[in-house]
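See structure below.
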Amino acid sequence: MSRKKMGLLVMAYGTPYKEEDIERYYTHIRRGRKPEPEMLQDLKDRYEAIGGISPLAQITEQQAHNLEQHLNEIQDEITFKAYIGLKHIEPFIEDAVAEMHKDGITEAVSIVLAPHFSTFSVQSYNKRAKEEAEKLGGLTITSVESWYDEPKFVTYWVDRVKETYASMPEDERENAMLIVSAHSLPEKIKEFGDPYPDQLHESAKLIAEGAGVSEYAVGWQSEGNTPDPWLGPDVQDLTRDLFEQKGYQAFVYVPVGFVADHLEVLYDNDYECKVVTDDIGASYYRPEMPNAKPEFIDALATVVLKKLGR
């Protein structure tokens, strides 16, 4: 039986490939407005603090490659071909769709490397992909909208949290707080009934219950530099408040809204949150990110096949 050929569009935020890319990358995020010199320097300093340009670009490539390979191994009806489409740097989402079209792909499935749906992120990625496909004609894209509740994905984090708690000294384990977080978005998304905040709360509940952790809280991180109010509480403020209320000896951070080691995790968690835990005299823990680990790739493959009714 011959296999059907299908495009696998893997979308992500994107990251600079080298230091010279930082300004144009930041300008794209700011919708064509160049950043002020001090804003640009601040971003460069953050990258410098994590040891240079974030590994995200390489990790995204590995995730897409491994997902293609795994999908082609676990079923025999479809041959998937992966294409990477990024929001803020090349290859842009439109570039990936054009590449699929050029390769004669007529059907594709898309997945965003962000587990929770929001109008601000996932919906805009899928919209860009579908608009480009319609413009070119002859290409239909089926889009995954969210996958935070995929049992295999939840299990990935449950296992990491259990390992982290098992590694703690007993006195810390009995006095630890789990903080589950995602990228903050402007508060106005709530006016449109955006499910994003509820999905993060559901994620936190699934992970905490699965790991047998009763002391947990939900926080937001990495908010943008705009005058609008953003979803809170911020993880750093939350850490201080929880410490003042209960005097926790250890904080465990699970940035479940992210799937890879990049600036938001390596700087906003591993540096900024650790500054807070050091200041209050508590221990800092942050389990390993999914990156391209086999159990995470298997979770994504399961999500894709379920979306296609297989």
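From the backbone N, Cα and C atoms, a Cβ is placed for every residue, glycine too.
Since the structure is predicted, the reported quantities are computational estimates derived from the model, not experimental observations.
According to Swiss-Prot, the features are:
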MUTAGEN   Tyr13 to Phe  No change in activity
MUTAGEN   Tyr13 to Met  Changes the metal specificity of the enzyme. Can insert Co(2+) into protoporphyrin IX at a higher rate than the wild-type enzyme, but loses the ability to insert Cu(2+) and Zn(2+)
BINDING   Tyr13, Arg31, Gly32, Arg33, His183, Lys188  N-methylmesoporphyrin binding site
BINDING   Tyr13, Arg30, Arg46, Tyr47, Ser54, Tyr125  Fe-coproporphyrin III binding site
BINDING   Glu20, Arg46, Asp268, Glu272  Mg(2+) binding site
MUTAGEN   Lys87 to Ala  Retains 92% of activity
MUTAGEN   His88 to Ala  Retains 5% of activity
MUTAGEN   His183 to Ala or Cys  Loss of activity
BINDING   His183, Glu264  Fe(2+) binding site
MUTAGEN   Glu264 to Gln  Retains 21% of activity
MUTAGEN   Glu264 to Val  Retains less than 1% of activity
MUTAGEN   Glu272 to Ser  Abolishes the effect of Mg(2+)
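Taking a C-beta cut-off of under 8 angstroms and a sequence separation of 6 or more, Ser54 (Fe-coproporphyrin III binding site) has the following same-chain neighbours: Thr15, Pro16, Tyr47, Asp261, His262, Leu263, Leu266.
Farthest C-alpha pair in the N-methylmesoporphyrin-binding residues Tyr13, Arg31, Gly32, Arg33, His183, Lys188: 22 Å apart. Every protein chain considered, the tally of other Cβ atoms within 10 Å of the Cβ of Gly32 (N-methylmesoporphyrin binding site) stands at 7. The mutagenesis positions examined here are Glu264, Glu272; by Cβ neighbour count within 10 Å, the least packed of them is Glu272. Cβ neighbours of Arg31 (N-methylmesoporphyrin binding site) (same chain, under 8 Å, six or more residues apart in sequence): none.
Residues within less than 8 Å, Cβ to Cβ, of Arg33 (N-methylmesoporphyrin binding site) and separated from it by at least 6 positions along the same chain comprise Thr27.
Here the Cβ of His88 (mutagenesis position) has 18 other Cβ atoms within 10 Å, regardless of which shown protein chain they belong to. For Glu272 (mutagenesis position), the spatially nearest entry among the binding-site residues Glu20, Gly32, Arg46, Tyr125, Lys188 is Arg46, judged by CA separation. On a Cα basis, His88 (mutagenesis position) lies 11 Å away from Gly32 (N-methylmesoporphyrin binding site).
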